[in-house]
Amino acid sequence: MDRPAAAAAAGCEGGGGPNPGPAGGRRPPRAAGGATAGSRQPSVETLDSPTGSHVEWCKQLIAATISSQISGSVTSENVSRDYKALRDGNKLAQMEEAPLFPGESIKAIVKDVMYICPFMGAVSGTLTVTDFKLYFKNVERDPHFILDVPLGVISRVEKIGAQSHGDNSCGIEIVCKDMRNLRLAYKQEEQSKLGIFENLNKHAFPLSNGQALFAFSYKEKFPINGWKVYDPVSEYKRQGLPNESWKISKINSNYEFCDTYPAIIVVPTSVKDDDLSKVAAFRAKGRVPVLSWIHPESQATITRCSQPLVGPNDKRCKEDEKYLQTIMDANAQSHKLIIFDARQNSVADTNKTKGGGYESESAYPNAELVFLEIHNIHVMRESLRKLKEIVYPSIDEARWLSNVDGTHWLEYIRMLLAGAVRIADKIESGKTSVVVHCSDGWDRTAQLTSLAMLMLDSYYRTIKGFETLVEKEWISFGHRFALRVGHGNDNHADADRSPIFLQFVDCVWQMTRQFPSAFEFNELFLITILDHLYSCLFGTFLCNCEQQRFKEDVYTKTISLWSYINSQLDEFSNPFFVNYENHVLYPVASLSHLELWVNYYVRWNPRMRPQMPIHQNLKELLAVRAELQKRVEGLQREVATRAVSSSSERGSSPSHSATSVHTSV
């Protein structure tokens, strides 16, 4: 199938970078905008940052507007009629219109808009706003310059105006969630006629404007149904469950037991529903300890939950204490239970004064409590903000390392990996069951359990296994994607936003760097997942929990991201992958072994892109490997045929065993 071109990685900054997913209609590969396109405009690399002064930028907007000699635009009344005529006449190139997805519609077209690129200078072209994307194109350059941005990645839109030389000009600054910002300039009269700013706000933030996300309008057809990738019963069966110690429970089948948990959970066999309800009353949000993963040999388990509601008076719950004892007893290899609290000890103490808390060793005598000292969502959000400041639009080469260090981003990645390694080591080497929680059990808990499971279980390092891991530990167990990402919401300052899932994927990428042959998927796979975390093209990351997804008909009215990915696995496959089953990975969680993911965080800067087309080279290697495998299979068949023929000719003569060809590619 033809691969849809990517909006999430297109344009001046990204046109020559990775192409991680669909964000426009099916179309031939497009030329990238970059330093080689057309005549170079005056550089604007010294533009203020999005948080800096707007005065200098307004001056540049005026100059850009005057120099562009803006001549006109397409009125909103003519958009649909003109588009139909051009489509029927196959004249899309004439009007520089955007290719559309099935279900996507054009909302506004404005000609002679100026895109102020921080790397190439000002570029004049046609701006198209649809209900899914912002599409800017200049056909005068060779190759054509294209900026293709899903509206879902937009965090906020700011309008700026100025007057000079009697010529009104407008500017729009678009702050994105994927480490870039965009600046556009056009005549004031065009804004008045077409409402560019209003159109962008309306369709970039549909939920704030009483509309549905575009994923509910997207009508692409794929040969594979990605919603069938994860089946909880099948996944637990793969792990050997149920068994004598653990049962698959449907106590939450109607989401009344815990509204943020999945319908199907695994709990100790001996625990009665009444006792389970009492445990739920003692755990924040009713998120009781439930099984995530079980070791196939030792039966040591990873269970996840939320904090106990101990409070300042050290409240106890005998059912909860007995419940954790039952979890420990289910593993005959150890007489101890390790409780990993992801939080900082001081923060957990503060939570205790507010009614939360942690398990005391006096109430849980066979448990050992370990604080992993990982910071909260607000600290992580601020760290990413600092990182964006140093990677876009310009990079201070002289202070690069110290600037990266100052964001603490890699330090927080290190802490997550170190915590997950400790969990995996207790399970694998210590044969000890562990309980993992933070405050509510849907942020740091998901990071730690999924990373530990990735280290312990080679299945999760395959493409479909990783999809299962994300569906299970993140989506079904209630990571609040809608709140953490802010899908379709214009409240960019919402304190609930945080790059929790991004950190997890970054940790996975760090592991692929340390174990390049241990993962079936490649870097493009991870970037594609992150791009569509924001794009709102697919339904995979919408809503906050499983119950909400059913209420919103996400599974029936939207398409899964895995439908797209699994329909073209070669694009996302690692040619160096070797499937070592039962092989545990222990990544080195040291800053000396970690690096900033430049191909993701700095991909919009054309000067930071790798000189070699890595993705194309990987595809070629996959083709070579497939050809070599065919040749090996052919040789094996030839050897087998000769052996049979030789045996027949000798008849009753003593048999000679043929030597098999054993070749690994």
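The count begins at 1 with the first shown residue.
The backbone N, Cα and C atoms fix where each Cβ goes, glycine too.
Taken from Swiss-Prot, the feature active site, phosphocysteine intermediate covers Cys438, and the record attributes it to sequence analysis. What Swiss-Prot lists as phosphate binding site is Ser439, Gly441, Trp442, Asp443, Arg444. For 90-161, the entry in Swiss-Prot reads domain 'GRAM', with the evidence type sequence analysis. Per Swiss-Prot, the feature domain 'Myotubularin phosphatase' maps to 226-601; the stated evidence is sequence analysis. One entry in Swiss-Prot concerns the mutagenesis experiment Cys438 to Ser. Its note says: Abolishes enzyme activity. Record note (Swiss-Prot) on the mutagenesis of Asp443 to Ala: Abolishes enzyme activity. Among the mutagenesis results in Swiss-Prot, Arg444 to Ala has the note: Abolishes enzyme activity with phosphatidylinositol 3-phosphate. Reduces activity with phosphatidylinositol (3,5)-bisphosphate. The residue drawn here is the original one. According to Swiss-Prot, the mutagenesis experiment Arg484 to Ala carries the following note: Abolishes enzyme activity.
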When each of the mutagenesis positions Arg444, Arg484 is scored by other CB atoms within 10 A, the minimum falls on Arg484
Listed in sequence order, the residues of the same chain lying six or more positions from Gly441 (phosphate binding site) whose CB sits under 8 Å from its CB are Ala284, Lys285, Arg287, Arg304, Cys305, Ser306, Gln307, Phe477
Excluding its own, the Cβ atoms lying within 10 Å of the Cβ of Ser439 (phosphate binding site) add up to 22
Long-range Cβ list for Trp442 (phosphate binding site), cut-off under 8 Å, min separation 6+ in sequence, same chain only, gives Thr260, Arg287, Phe477, Gly478, His479, Arg480
Given the phosphate site Ser439, Gly441, Trp442, Asp443, Arg444, its other Cβ neighbours within 8 Å of the Cβ centroid, in chain order, are Ser306, Ala342, His437, Cys438, Asp440, Thr445, Ala446
Taking only the CA atoms, the spacing between Asp443 (mutagenesis position) and Arg484 (mutagenesis position), expressed in whole angstrom, is 9
DSSP assigns the residues of the domain 'GRAM' (90-161) as 7 helix, 42 strand, 23 coil
For Arg484 (mutagenesis position) and Ser439 (phosphate binding site), the CA-to-CA distance in whole Å is 16
One finds that other Cβ atoms within 10 Å of the Cβ of Asp443 (mutagenesis position) number exactly 23
